[in-house]
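**Q** Taken from Swiss-Prot, the feature active site, proton acceptor applies to HIS235. Marked as active site by Swiss-Prot on the basis of sequence analysis: ASP264, SER343. Positions annotated as domain 'Peptidase S1' by Swiss-Prot: 193-384. Mutagenesis annotation in Swiss-Prot: CYS214 to Ala, described as Significant decrease of protease activity; the structure shown retains the original residue. CYS395 to Ala appears in Swiss-Prot as a published mutagenesis result, with the remark: Significant decrease of protease activity.
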Amino acid sequence: MTPSQWLDIAVLAVAFIAAISGWRAGALGSMLSFGGVLLGATAGVLLAPHIVSQISAPRAKLFAALFLILALVVVGEVAGVVLGRAVRGAIRNRPIRLIDSVIGVGVQLVVVLTAAWLLAMPLTQSKEQPELAAAVKGSRVLARVNEAAPTWLKTVPKRLSALLNTSGLPAVLEPFSRTPVIPVASPDPALVNNPVVAATEPSVVKIRSLAPRCQKVLEGTGFVISPDRVMTNAHVVAGSNNVTVYAGDKPFEATVVSYDPSVDVAILAVPHLPPPPLVFAAEPAKTGADVVVLGYPGGGNFTATPARIREAIRLSGPDIYGDPEPVTRDVYTIRADVEQGDSGGPLIDLNGQVLGVVFGAAIDDAETGFVLTAGEVAGQLAKIGATQPVGTGACVS
């Protein structure tokens with residue numbers, strides 16, 4: 001059996017025990033328990049950022065946040081059950097007690113499944129625990145709960161998921177969707193010395209954005225697409241009011257003239273930018289093709305990362321703000337180690353042509369990255385001539 005199946009069995013077992021408790025507690029006790037779970041989870045999500053912000057280790061931060069939420073959820077549920085049982089004791093009529101018990105079973109099942117879902121959601125964004133994230137993402141039971149959850153309820157764990165997303169990259173897939181992984185050979189390490197890397201390096205720039213509303217400095221990569229124009233990811237400049245492009249070691253002030261959070265693409269106007277533009281490939285890449293990711297991982301030095309195309313797919317998932325309404329994009333999945341800071345960088349073929357724009361990495365598979373295809377971003381090229389500044393929306397998290 002898979003870890004996901006064991007997780008489903010565990011959740012259903014706890015739900016069965018909860019159903020017995022619901023029979024004894026009755027409808028009111030179970031409803032109060034449900035209210036206690038929601039209040040406990042909400043309190044945990046509100047308190048967690050202030051408490052775990054003092055913890056530097058990502059793994060310790062994850063488990064500290066989950067322990068806090070679990071403790072408050074348990075306190076809320078127990079308080080609700082105790083209050084409910086006190087009221088139930090006043091019901092003497094046997095038929096009414098029977099109806100009360102049946103309703104209690106149903107409500108208590110909802111309580112436990114909701115609590116399990118609330119605790120599992122942050123784990124789907126934990127890059128520090130890829131095996132655990134994979135098990136949670138593969139859970140059929142939790143996936144059904146996620147489908148049934150109302151939009152307002154999904155905002156409760158969303159804040160904590162953003163806090164615990166240590167990858168620095170926005171979620172690409174729905175919380176309980178597994179990354180599609182087509183097996184391909186390991187990338188060729190010799191690609192870093194291919195002459196095409198040195199030839200394209202000047203046109204790949206580092207981007208630093210100041211987002212004072214969320215007290216963040218955002219770092220990513222971009223590349224020249226026409227004279228004085230740079231393409232990058234929207235999440236690299238989200239919420240910013242000051243953007244600087246670095247060509248080599250020289251800084252250039254930039255203005256965001258196009259911002260699309262659905263596709264996750266932004267275009268920057270950068271006057272007097274000297275590097276020449278890169279050219280987009282006319283033909284799509286095939287599975288197994290040698291390719292290279294160019295970027296500034298971690299906001300550090302220019303790095304060429306060997307990669308290999310897994311497949312080209314139509315991928316459905318959230319936009320950069322995690323909107324519940326999914327967007328569908330043409331994407332390459334690649335075998336490569338994509339890191340924070342690579343966002344917005346080009347994926348090039350061995351002719352130096354751009355196959356797409358890097359925009360994410362898989363949580364449940366450390367060797368898989370996501371790239372918007374050249375065809376997907378082609379529509380954005382119509383905005384190259386824009387000159388007026390546009391808004392950059394809210395901060396991503």
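From the backbone N, Cα and C atoms, a Cβ is placed for every residue, glycine too.
Original residues fill every noted site, and no substitution is shown.
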**Q** Taking the Cβ of CYS395 (mutagenesis position) as reference, which residues of that chain separated by at least 6 in sequence fall under 8 Å from it?
**A** ALA211, ARG213, CYS214, LYS216, ALA238, GLY239
**Q** To the nearest whole angstrom, what is the C-alpha distance linking the residue listed as 'active site, proton acceptor' and ASP264 (active site)?
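**A** Rounded to the nearest whole number, the Cα-Cα distance is 6 Å.
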**Q** Can you check how the pLDDT averages out over the domain 'Peptidase S1' (193-384)?
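**A** When the pLDDT values over the domain 'Peptidase S1' (193-384) are averaged, the result is 94.
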**Q** Could you state the CA-to-CA distance between ASP264 (active site) and SER343 (active site) to the nearest Å?
**A** 10
**Q** In the three-state scheme derived from DSSP, which category covers HIS235 (active site, proton acceptor)?
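**A** It is helical.
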